[in-house]
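*Asks:* The structure under discussion is supplied below as structure tokens; questions concerning it will follow.
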Amino acid sequence: MSLTVEIVATKPYEGQKPGTSGLRKKVKVFTQPNYTENFVQAILEANGAALAGSTLVVGGDGRFYCKEAAELIVRLSAANGVSKLLVGQNGILSTPAVSSLIRHNKALGGIVLTASHNPGGPENDFGIKFNCENGGPAPDAFTNHIYKITTEIKEYKLVRNLQIDISKVGVTSFDIAGKPFTVEVIDSVANYVRHMEEIFDFAKLKDFVSGKATGKPLKMRIDAMNGVTGSYVREIFLNRLGATESSVVHTTPLPDFGGLHPDPNLTYAKDLVDTVAQGDYDIGAAFDGDGDRNMIIGSKAFFVTPSDSLAVIAHYLEAIPYFQKNGVQGFARSMPTASAVDLVGRKLGKEVFEVPTGWKYFGNLMDAGRLCLCGEESFGTGSNHIREKDGIWAVLAWISVMQHTGKGIEDILKQHWSVYGRNYFTRYDYEECASDPCNEMVATMEKTITAPEFVGKSYSSGGKTYKVKEADNFSYTDPVDKSVATKQGLRIVFEDGSRIVVRLSGTGSSGATVRLYIDSYEKENVLGQASVMLKPLIDIALEISQLPKFTGRNAPTVIT
């Protein structure tokens, strides 16, 4: 029986402008009449003529409204000329798995249902983003096109009576107004696990994890935080690498993440940190809701900053078979990320790129063959195996480094610092501040730091003096396509390489989040306590930015 396409009249909603990684709003916003339909229709239309006969991947992190949205996307895609959908079972796919599937199946792109590390549940957040045919987040030009369509939309297309059960793996074919349309519901983890087996030496890692190679099993604590990674964690760490059941926790994806805030940092992954601090563990790791972020801690909860994690993996990349085979190209980091990887790149003779915040900025460099490893201070690490950051990949990389060196995490870091020096780093987040005063703060600070007399000025605190070398509102010209991104964050660089960065974040769903980044480099004094080493620069940053005055906050919501 041929199913018919229905054209439904609609009106634009204000504010459907995708941020750094898609559109994130409260569930109550997405469930307004036609709200999700409008945005998905805009995504489909933005693909233009390429949409007809195409294959798309659909899946998300399992948060509240994920399954309903996935089923809605099936009905909209059928009506808009898509030929085939690959849908994760129950609508579940990690963001790295979507990227891998797009590339493996040469799909036109993927619609990812996630608000990443933001809380889930009926009162919390939902999100939709589009990944392009390279597997990476849509670039600015594409998301701007989506937004333009949302402001002008008058109708969307729907096959209302298309029935599909996405809880069962299998292929279902339909006739949509005389054209074939196929929905393949796939095992959420199979393709991704195969991909990891191609990158890492699972046999060697299994011998290391089980203790067969060393006589002592690797004691790990992997916390999926009730996000999408649960089933991936169980298949890889338990079934493939032979870890014990007690090595993994919170591995059932839940619509509200079991009340957890799936953001892998010292504040929200406190349960993991406390457990590893008090127990006998070699490595602890946590992931966010959609599986692209990771936090690594060593024995007794020794914290590895994301910038140090990136630098250490860069130093040991050739311990991973994928890089032995494909070679090591350049490295990159987001601008606010401490510059530890720059020092590794310099030593190894590799290009190092500094890009704006947002994983999409790494994609062009990867596609051009100039970049194979990159990371962000916001707990994102990844390589050119896909075009997204990848939490599980990062943990497998760390276990590979531990196996290769025969050392624990703290010793690996101390050896690294003895060679390269140490970037002490912290980030202060002031969440859900009033937007207008925050914008005024940034404007005032920009005026201060771009005044001609600011460069050369010295600031002193806690017995340390820092002299300003340069200061600006960071802008970036893509070396590949020459596109320009401006106003990416205020930064002050001092003569010793230390830095202060202030940004307003675009990933929250309400209010503004002010992020203050402090990066202090020490060549010799590498074993100090981070909070003590950073305090002078933090005090200077609060003085220059006048942050307490504008936000009304005397302390950050989160310290990382």
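Just so you know, glycine gets a Cβ as well, placed from its N, Cα and C.
Unsubstituted: the structure retains its original residues.
The active site, phosphoserine intermediate feature in Swiss-Prot is assigned to S116. Summarising the annotation, Swiss-Prot assigns alpha-D-glucose 1,6-bisphosphate binding site to R24, S116, D292, R293, T357, E376, S378, K389 and lists similarity to another entry as the type of evidence. According to Swiss-Prot, the feature Mg(2+) binding site maps to S116, D288, D290, D292, an assignment based on similarity to another entry. Quoted from Swiss-Prot for the published natural variant A9 to T: In strain: dpf95_94.1 and zim_26H. According to Swiss-Prot, the natural variant A52 to V carries the following note: In strain: dpf95_48.2, dpf95_100.3 and hfl97_93.0. While the structure shown retains the original residue, Swiss-Prot records the natural variant F64 to Y with this note: In strain: zim_36H. For the natural variant G109 to A, the note given in Swiss-Prot is In strain: B4039. Swiss-Prot documents E235 to K as a naturally occurring variant and attaches the note In strain: dpf95_13.0. Under the heading of natural variants, Swiss-Prot lists R240 to L and annotates it as follows: In strain: dpf95_38.3 and dpf95_4.2. One entry in Swiss-Prot concerns the natural variant E245 to D. Its note says: In strain: dpf95_38.3 and dpf95_4.2. The annotation that Swiss-Prot gives for the naturally occurring variant V341 to M reads: In strain: B4039, dpf95_77.4 and dpf95_90.2. Under the heading of natural variants, Swiss-Prot lists R346 to K and annotates it as follows: In strain: dpf95_90.2, hfl97_1.0, hfl97_13.0, hfl97_15.0, hfl97_50.0, md90_709.1, zim_36H and zim_39H. Annotation of the natural variant V484 to L in Swiss-Prot: In strain: dpf95_38.3, dpf95_4.2, dpf95_44.3, dpf95_48.2, dpf95_53.1, dpf95_56.1, dpf95_85.1, hfl97_1.0, hfl97_13.0, hfl97_15.0, hfl97_50.0, hfl97_93.0, md90_709.1, zim_11S, zim_23H, zim_35S, zim_36H, zim_38H, zim_39H, zim_44H, zim_48S and zim_49S. Here Swiss-Prot describes I540 to F as a natural variant; the accompanying note says: In strain: zim_48S.
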*Asks:* Using all protein chains shown, find which of the variant positions A9, A52, V341, V484, I540 scores highest when you count other CB atoms within 10 A of its CB.
*Replies:* V341
*Asks:* Report the residues of the chain - excluding S116, D288, D290, D292 - with C-beta within 8 Å of the mean position of the site's C-beta atoms, for the recorded Mg(2+) site, in sequence order.
*Replies:* D61, S94, T95, T114, H117, G227, V228, P262, F287, G289, G291, R293, G391
*Asks:* Show which residues of the chain containing G109 (variant position), separated from it by at least 6 in sequence, have their CB under 8 Å from its CB.
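*Replies:* Same-chain residues close to G109 (variant position) (Cβ under 8 Å, separated by 6 or more) are N47, L56, V57, I102, F130, N131, C132, E133, A138.
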*Asks:* Over all pairs in R24, S116, D292, R293, T357, E376, S378, K389, the listed alpha-D-glucose 1,6-bisphosphate binding residues, work out the largest Cα-Cα distance in Å.
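*Replies:* Roughly 20 Å, rounded to the nearest whole number.
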*Asks:* Inside 10 Å of the Cβ of D290 (Mg(2+) binding site), count up the other Cβ atoms and send me the figure.
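*Replies:* Other Cβ atoms found within 10 Å: 33.
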*Asks:* Nearest to D288 (Mg(2+) binding site) in three-dimensional space, by Cα, is which of the recorded positions R24, A52, E235, T357?
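*Replies:* Sorting the recorded positions by distance from D288 (Mg(2+) binding site), the top entry is R24.
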*Asks:* Hey, how far is E235 (variant position) from S378 (alpha-D-glucose 1,6-bisphosphate binding site), Cα to Cα, in Å?
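*Replies:* Between the Cα atoms of E235 (variant position) and S378 (alpha-D-glucose 1,6-bisphosphate binding site), the distance comes to 26 Å.
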*Asks:* Could you find out if DSSP has D292 (alpha-D-glucose 1,6-bisphosphate binding site) as helix, strand or coil?
*Replies:* coil
*Asks:* Pull out the recorded positions from the set R240, R346, K389 whose C-alpha sits within 10 Å of the C-alpha of S116 (active site, phosphoserine intermediate).
*Replies:* none
*Asks:* What is the number of other Cβ atoms found within 10 Å of the Cβ of F64 (variant position)?
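*Replies:* Looking across every protein chain shown, the total is 22.
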*Asks:* Tell me, by DSSP, whether R24 (alpha-D-glucose 1,6-bisphosphate binding site) is helix, strand or coil?
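*Replies:* Once the DSSP labels are grouped into three classes, R24 (alpha-D-glucose 1,6-bisphosphate binding site) ends up as strand.
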*Asks:* With R24 (alpha-D-glucose 1,6-bisphosphate binding site) as the reference Cα, tell me which of the variant positions R240, E245, V341, R346 is the closest one.
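*Replies:* That would be V341, nearest by Cα distance.
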*Asks:* Going by C-alpha positions, which of the variant positions (A9, F64, E245) is nearest R293 (alpha-D-glucose 1,6-bisphosphate binding site)?
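*Replies:* Closest recorded candidate to R293 (alpha-D-glucose 1,6-bisphosphate binding site) by Cα: F64.
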*Asks:* Between E245, D288, D292, E376, which of the recorded positions has the fewest other CB atoms within 10 angstroms in the structure shown?
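*Replies:* Taking E245, D288, D292, E376 as the recorded positions, the minimal 10 Å Cβ count falls on E245.
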*Asks:* Give me the Cα-Cα distance between E245 (variant position) and D290 (Mg(2+) binding site), rounded to a whole Å.
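*Replies:* Per the Cα atoms, E245 (variant position) and D290 (Mg(2+) binding site) stand 22 Å apart.
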